[in-house]
Amino acid sequence: MTSGDLSSVLNILRSLYKRTRTLEEFADGVVFREGRRAALLQPSDTHSFKSFVRGVFVCSDEELQDVPSCNQTCTFPELLAFILNSLKRKRRRNVLAHGYNFLGVAQEDRDADHFRFQGDLSQSAAYIHSSDLWKKVTARLGTDVTRYLLGSCSVFVLAPPSCVFQICGVPAYDRVSMTTASSGFLLRPPSRKHKSFQVGKKTRSANLTKTGSVGDVEESRKRRRVESEVSTRKRKRESEEEESRERRRGVHHEERRQHEAVLDESTLSGKSGENDAAAVKPPPETSAAPPPLEGGPSWRSGAFPPLPSSQCFIRTLGFLYGGRGMHGFCLNRKRRTAAGPRRLQGQDLVRLVFFEGLPYLNGQERKPKKLPLRYFNMVPVFGRLLQRHRKCRYSSVLHRMCPVVELSRAAQGELSSLIPQHCAPHRVYLFVRECLTAVVPEELWGSDHNRLQFFSRVRGFLKSGKFERISVAELMWKIKVMDCDWLKLRRTAGRFPPSELAYRTRILSQFLTWLLDGFVVGLVRACFYATESVGQKNAIRFYRQEVWSKLQDLAFRRHIAKGEMEELSPAQVASLPKGTVISQLRFIPKTDGMRPITRVIGADSNTRLHHKRIRDLMSMLQARVRSAPALLGSTVWGMTDIHKVLRSLAPAQKDKPQPLYFVKVDVSGAYDSLPHDKLKEVITEALSPVQEEVFTVRHYAKIWADSHEGLKKAFARQVDFSDGSMGSTSMKGFVMSLQKSSKVHHAVLVEQAFGSNLRGKDALQFFTQMLTGSVVQHGKKTYRQCRGIPQGSVVSSLLCCLCYGHMENVLFRDIKNKGWLMRLVDDFLLITPDRNQAQSFLSILLAGVPQYGVVANPQKVVVNFQGSEGGGAFPDIRVLPPHCLFPWCGLLLDTRSLDVCKDYSSYAGLSLRYSLTLGSAHSAGQQMRRKLMSILRIKCHPLFLDLKTNSLESAYKNIHKLVLLQACRFHVCVQSLPFAQTVAKNPTYFQQMIWDMAHYANALIRRSNTGLVLGDGAQKGSVQYEAVELLFCLAFLRVLSKHRPVYKDLLPRLHKWKRRLERLLGDLRLARVRQAANPRALLDFLAMQM
């Protein structure tokens, strides 16, 4: 094996750990307490042992502190058992302990013998325990060194030819952040106090600031904390109010124990989102925690030490799916006491905001029992807030700001009339602003400046998309803490230390965070039903409670009228099996109706087991499909499968053109109309050959380096048939098999879980139980689904494809002889040179196939030929010309040449703002770059760029259109930058970002055309580097020129770049670029919103 095979993966390890060495190099640096060096390798060792030692990599951040002994104090199995029991007892994250769980042993027996295995060995522990090579390593290095290796280091083992897998240590994927790139890009220009580095190729570079190290950040935090404590002690000695000071300091430490976010002073100057260093190992994301209740402190992550304010978020998911009235509003809640529930008072609200949160209302013990003096002084103003809340007429404000349009009685019974009756986010903001003005006393704002700044954040928050979020740092930006006298311990003017300002800032951030996350979000949930909609990306619609009630009632009645569900009587509900999981029904608005979504929600053991069994069923069906692809018929899962089909057709069609007939058919209500009997038959037929087969289920993580997107990670779950060999169960054999199948190369893999106790008959039994026992609750009634499958299940698409694949194998078996059939779940597309075959296929589907529940929707049927009798045979369908761009699943196919382009008409009337989820990151520039690069990789698909499938003219047009859309996304991202960051503050960085995207697009285009000469430095080939760069220049100039004030510092650089490229390209190639950039071909983009 050459060293070059491992260079990429070793670079990954070196970027994650301070020290990365082979086991041989690690052993050479060990000096025992007895005075001699470790001798791991000896001349008499076998070649396999030497290769093993040189193929094990030891990674750590610190050196071995204690001087080890070379003695053997216990056997290797005893040492392994001691390490595993210690890890589980101390609850430490370590790959070695994955799969090792304590059996049903009493606690006394566990503590009695730590040198005995108290759980089943699996995964890494089983691999090490059964390895004679590791026993030899332990014998030569001693117990102390082996314990240090397995308990404190991260050890990786080579899996030839180019991967490694982790066997112990904290999982490596914890050190890879997906929110920020690994580069040091910042939004501000470089400072003279910092060193700079070069990025890009040759002279195309930009000097940007390096991020600080993690150690420096932690050291500065400790220093600030020590200084704060010293100054606090000084003030305590000097203060006359010694008792009140002591209380305040007690609250300070109590709040630290409650993991409240501490806001840095730099946040107030607007630098928090710009100058934070990109840590190698970021704090855990708050999204890992379950969503809190309404009004709860969702910005508290529970992490310790507390996260900085730039990493504490309030999410728009908090106000989705509410609309339950004001009785659940946080200020209308009552506190449970020994004497019974009572209304909130000022003191209760202070505790709700600054201390316990919502658990306080449920009777949780008060901490501290007496409010400190500073907080005690706040009670009157918060009491006035409650009084103003009880006097506020929310309903009249709601009717005035968000009125309901009066409809006729006939229109009130139609979904098409009620669906558009949603309130614009701006109207919702006006309602919230009016309520905030009426309820919050002026004293709490401190100044009109603070009030207007908070209103601005509320307006942006309500206009956000479904997965957007705002950080506490962004919420506190430009807020003047000194304007708020209620934060002070004493109302007298005078000097105070920086720690006092930091403390006041933290208190104010807590209040404003509660005001947004508790009051605003709670008020929106109480008065509106906020939901996403089909075809509107992540945009949120706000429906008045009474409008949504009518919509939901109409949609449910129509759903029941289809005969797919039967109501259960109370006796039938009581007789349901104990483990029955009851689903909830939710509706999502569409253009012309409502889509029902069935979801199983809950955290109990039955729900978790149900989800696990569904995932197992899906994985087994996927494994079965991999071994027998014919089960899926003509199913395509995305653009990659479509490209494979068209690549087999297009070359022959281009060489010898012939008339092609296209038929597009969409099935109406595909999921809801599948007959249970037929579905049981299909799944039984699919799983019957493997009912006695044993399946292995492996969960693993993968880390790899992308030259343009930095370090990336992904999590996967794979199910395979077990052949009983060691290669199918060991992680090393699994990684080697992945490399043989070209699924993984130059990557670090971490096994998370492994199981081999699944059988096909178990999956078939669960599927039958799931199908017959699908129970749905809506309101106070319970129903059983007697037809169709739930739309919200992860396995629904696969079940639908298997059923339709079975139908195709029965009815359309002969199509492959003359035509090509593709189906994306329930969207059929037939391409055939035989007109009779096209008419026969269309006739069968239009007539319906009741045994499979297939009923075609005539409004979505499209053909490019007339019927047999001048169009009279198919009167209700859409007929296109023989030569046209044929629409199917967001694509446009040329019916003559089979060129493919994307259908951008679906963007008409939509805002690109809602197609992107940027979030509020402390390194927004890095997040923007990573997001745009990942989108570019997805959009530059071979389906549009492959010159064997598409003509050169079509490929150029596809490139220009996707780059033009990328420029629109770039503008949307710039508009969304937090802390008023602009391109003018660092135009070099944004120019470099555009340049990097052009380089990445060039690489993706060449990757899509492997084997073809597209262009080089001698201006040869069909698609030159300079041509793609010029397309980027033209697209970005076209979009950014419409916003000259924003990009006044960037546009001259793009014009200079454009002129240079035009000089490099010849007349012929320049004409090709201008042909693709013709404004007449960009009509689809005119209706797009940004």
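Cβ atoms are placed via backbone N, Cα and C, with glycine included.
This is the original sequence, none of the listed changes applied.
What Swiss-Prot records for D666, D826, D827 is Mg(2+) binding site. In the three-state DSSP scheme, D666 (Mg(2+) binding site) falls into the strand class. The Cβ of D666 (Mg(2+) binding site) has D826, D827, F828, A856, N857, K860, V861 as same-chain neighbours under 8 Å, each 6 or more residues away in sequence.
In the predicted model, residues of the domain 'Reverse transcriptase' (569-893) average a pLDDT of 89. According to Swiss-Prot, the domain 'Reverse transcriptase' annotation covers 569-893, on the basis of sequence analysis.
Looking at Swiss-Prot, the entry for mutagenesis of F355 to Y says: Impaired RNA template binding. In the three-state DSSP scheme, F355 (mutagenesis position) is classed as coil.
For F355 to L, Swiss-Prot lists a mutagenesis experiment annotated as follows: Mildly impaired RNA template binding.
A mutagenesis experiment is reported in Swiss-Prot for this position, F376 to A, and the note states: Impaired RNA template binding. Counting every protein chain shown, the number of other Cβ atoms lying within 10 Å of the Cβ of F376 (mutagenesis position) is 14.
One mutagenesis experiment named in Swiss-Prot is W477 to L, and its note says Impaired RNA template binding.
Experimental mutagenesis is annotated in Swiss-Prot for W477 to F, with the remark: No effect on RNA template binding. The Cβ of W477 (mutagenesis position) has 22 neighbouring Cβ atoms from other residues within 10 Å, across all protein chains displayed.
Look at Y503 (mutagenesis position): DSSP puts it in a helix. Under mutagenesis, Swiss-Prot gives Y503 to F with this note: No effect on RNA template binding.
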Integer Å distance between the CA atoms belonging to F376 (mutagenesis position) and F355 (mutagenesis position): 13
Coarse DSSP state, helix versus strand versus coil, of D827 (Mg(2+) binding site): strand
Output field, Mg(2+) shell: CB within 8 Å of site CB centroid, site D666, D826, D827 dropped: V665, V667, A670, R823, L824, V825, F828, N857, K860
Least surrounded among the mutagenesis positions, given as F355, Y503, when other CB atoms within 10 Å are counted: F355
Among D826, D827 [binding-site residues], residue with fewest other Cβ within 10 Å: D827
Separation of alpha carbons, F376 (mutagenesis position) and W477 (mutagenesis position) (Å): 27
